[in-house]
Amino acid sequence: MATKSVLMLGSGFVTRPTLDVLTDSGIKVTVACRTLESAKKLSAGVQHSTPISLDVNDDAALDAEVAKHDLVISLIPYTFHATVIKSAIRQKKHVVTTSYVSPAMMELDQAAKDAGITVMNEIGLDPGIDHLYAIKTIEEVHAAGGKIKTFLSYCGGLPAPESSDNPLGYKFSWSSRGVLLALRNAASFYKDGKVTNVAGPELMATAKPYFIYPGFAFVAYPNRDSTPYKERYQIPEADNIVRGTLRYQGFPQFIKVLVDIGFLSDEEQPFLKEAIPWKEATQKIVKASSASEQDIVSTIVSNATFESTEEQKRIVAGLKWLGIFSDKKITPRGNALDTLCATLEEKMQFEEGERDLVMLQHKFEIENKDGSRETRTSSLCEYGAPIGSGGYSAMAKLVGVPCAVAVKFVLDGTISDRGVLAPMNSKINDPLMKELKEKYGIECKEKVVA
């Protein structure tokens, strides 16, 4: 087989494992970023890789680069995927992304089929590995004449327990803005056969302790819209369908207070355009009578709700740790959300030697053909290499490696369906699961627990 070549768009933290897996397989990779510096940094010392500067908004430049390669990987923000896919359709080249298929991408399905190309999506961790093991159990149960009555799927990218040493029990390996914005999303899911909707401001109040292993104090809350999964996973019989997020205990209560006091608002505020002391910014955001810590705290306590006095103390201490009552100058970003993000990113980074953790678990409540009931779980618990050791974070590995394996399989014809795809059937999924398990040790452990 002639040497294949791939155009990889993006240089974010998940791109390195993808680059390594592909170049180790002898595939040539052109690393393309807006800035040449970022592309050079990612490809430094990697055989078979070439850095270039590319603006995906420039159709002519994008088409010219796509034309030189067999496949394009889009690891840039999902809002650009449709632009990339359109270019690939024009040039008749395959595409792989790790993002959810958006309506704008799905609209290109017929054009992709007509061009004879595969546009493979949702093949990272979540979405990605989660689909592989959800479909596996669902297809097995259906083949045996059983029914899936409940499907719960929770995933969290977290600091390892020993590194969860701040009031949120959370650290940022990428933009904190995206993490915080997700906490304002409304959620929809099936409960007892009915669609349940939760408004964005109420999301954190719905978080509940969630048992996976005794050694972890997780809480879980629903993620955006789980209702399409009745159809996507072909489980019309399911009464309960929830896909959600895992965090450590204490996280939702802390975030809920930030919401209550106006810190997650992205409304422009003139006073947040200058580097004023945090206590003055906080006084104005919470509308306290003065910038003294006492006045600010009493305003926060009266505007937010707390489950107990003990929790109130913990959260107020956490806000103090963040520095929002202090004389320290803010990094002005024009609104409360982004100004807070600047401080979170400064105080809540992973430090040298710390590790991240990814936990993913599906829980299936099954009614067997004979009417008996059982509960099965599929669980993945992965720790990253310590920061600074040169290894991958758990999150980077679990997004980047499945992406690379999908690229290899599209190039060699193992994945041969055309159009806009996601891993939703065993024909696509079985080879991916086999390769991920046998070659990279990536698998969900399956158990019958009740």
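Any Cβ shown, glycine's included, is placed from N, Cα and C.
Less than 8 angstroms from the CB of Ser11 (NADP(+) binding site) sit Val31, Cys33, Ser38, Ala39, Lys41, Leu42, each of them six or more residues away in the same chain. Taken from Swiss-Prot, the feature NADP(+) binding site applies to 11-14, 33-35, 55-56, Ile76, 98-99, 125-127, Ser175.
In the three-state DSSP classification, Asp126 (L-saccharopine binding site) falls within coil. Residues or ranges marked as L-saccharopine binding site by Swiss-Prot on the basis of experimental evidence: Ser99, Tyr100, Asp126, Arg224, Thr245, Leu246, Arg247.
All protein chains considered, the CB of Glu140 (variant position) has 15 other CB atoms within 10 Å. Under its natural variant entries, Swiss-Prot includes Glu140 to Gly with the note: In strain: 4091-5-8.
As a natural variant entry, Leu398 to Phe appears in Swiss-Prot alongside the note: In strain: 4091-5-8. Counting Cβ atoms from all protein chains shown, Leu398 (variant position) has 28 others lying within 10 Å of its own Cβ.
Taking the C-alpha atom of Ser99 (L-saccharopine binding site) as reference, the shortest distance to any of the recorded positions Val56, Leu125, Pro127, Glu140, Leu398 belongs to Pro127. In the three-state DSSP scheme, Leu398 (variant position) is classed as helix. Close to Leu398 (variant position), meaning Cα to Cα within 10 A, are the following binding-site residues out of Leu125, Asp126, Leu246, Arg247: Leu125, Asp126. For the pair Leu125 (NADP(+) binding site) and Arg224 (L-saccharopine binding site), the C-alpha distance works out to 17 angstrom. Using Pro127 (NADP(+) binding site) as the reference Cα, a 10 A cut-off selects Tyr100 from the recorded positions Tyr100, Glu140, Arg224, Thr245, Leu246, Arg247. The secondary structure of Cys33 (NADP(+) binding site), as reduced to three states from DSSP, is extended strand.
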